[in-house]
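Taking it in order: structure first as C-alpha cells, then the write-up.
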Amino acid sequence: MSSNELVEQIMAQVIARVATPEQQAIPGQPQPIRETAMAEKSCSLTEFVGTAIGDTLGLVIANVDTALLDAMKLEKRYRSIGILGARTGAGPHIMAADEAVKATNTEVVSIELPRDTKGGAGHGSLIILGGNDVSDVKRGIEVALKELDRTFGDVYGNEAGHIELQYTARASYALEKAFGAPIGRACGIIVGAPASVGVLMADTALKSANVEVVAYSSPAHGTSFSNEAILVISGDSGAVRQAVTSAREIGKTVLATLGSEPKNDRPSYI
C-alpha cells in the first residue's frame, strides 16, 4: 500500500469516527463524577499552595524582592506573584492559567516552556501570575491547579511519544500571551510528538473544519527544540472543536503504530 493510500485510509476512518454520534447515556445508569482537586500534599511553608498532575507545583510570593523583579524582566511589576511550574505539560498549564485569570483579579506576566517532560519528547512549563493582592494571586494558583485534572484529559501517551489536545470556547489572556490567540473566541491547541505526528494532525485539523491558524511551532521554531509540532487555531466554537477532535483521532491512530495504544490519565473533556 502506498503512503498516499495509507493516509487516505486513516483519514476515512477519522471522518467516520467524528461523524458518528456518541452513544446516548442509558437512563438510570450512574455517570462517573470527576473530581477536580489539588493533590493532597502538605508543606508548612507559607509560599506553598499545592501540587497537581504533571509534577506540578504551585507557589506564591507575597512580596517579591525588587532585585529579583529586575532580573526577571517581567512586562509588568507586581508586588505579589504566583508560580505554576511543572516537569510535564505546557498546553494543560496554559489552559489552566487561562481559566485562572478569568476567575481572579490576576494577570499572566510570563510564560516559559522549558525542554523537559522528564526525558520525553515535550515541554515542562513555568507560568508566572501577577497581582497586587497576595490573596488574589494565591486564589489564581489554586484555580489553575484544580483545572489541571480537566486539561490533562486529552493528553494521550505511549512509550514512543504523546499527543495533546486543548479546547476552550472563550480564550482569555493566557492564551493570548502564549500564542496570540484572539480574546473571546474559541481556541484549540493541537500537539503531536514525535513532530511528524503533529504535522499530520495539524493538516487533518485544517482540512476538517473552517478555522484560522493562530500559531504553528516546530522543533527549531518555537518549541524549545522539543520533538513536537504544535498548531493553535481559532474560529467558531463548533468548527474549532471539530478540528481538534479530528486531529485527536488521527494522532492516536498514527502514534499507536510506534508502540502501544496511547492512553490518557484523566477523562477526556473535549
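Every residue gets a Cβ built from N, Cα and C, even glycine.
No substitution from the list is modelled in this structure, which keeps its original residues.
For V7 to T, Swiss-Prot lists a mutagenesis experiment annotated as follows: Makes about 80% BMCs, 78% diol dehydratase content.
Quoted from Swiss-Prot, the note on mutagenesis experiment I10 to T is: Makes about 25% BMCs, 35% diol dehydratase content.
For the mutagenesis result M11 to S, the note given in Swiss-Prot is Makes about 90% BMCs, 87% diol dehydratase content.
For the published mutagenesis V14 to T, Swiss-Prot gives the following note: Makes about 70% BMCs, 74% diol dehydratase content.
The mutagenesis experiment M38 to A is recorded by Swiss-Prot, whose note states: Does not make PduB', makes about 66% BMCs, with wild-type appearance.
The predicted model assigns the domain 'BMC circularly permuted 1' (47-152) a mean pLDDT of 92. The domain 'BMC circularly permuted 1' annotation in Swiss-Prot covers 47-152 and rests on sequence analysis.
Summarised by DSSP class, the composition of the domain 'BMC circularly permuted 2' (154-258) is 43 helix, 36 strand, 26 coil. Here Swiss-Prot flags 154-258 as domain 'BMC circularly permuted 2', drawing on sequence analysis.
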For this session: Helix, strand, coil: count each for the residues of the domain 'BMC circularly permuted 1' (47-152), based on DSSP.
Result: 41 helix, 33 strand, 32 coil
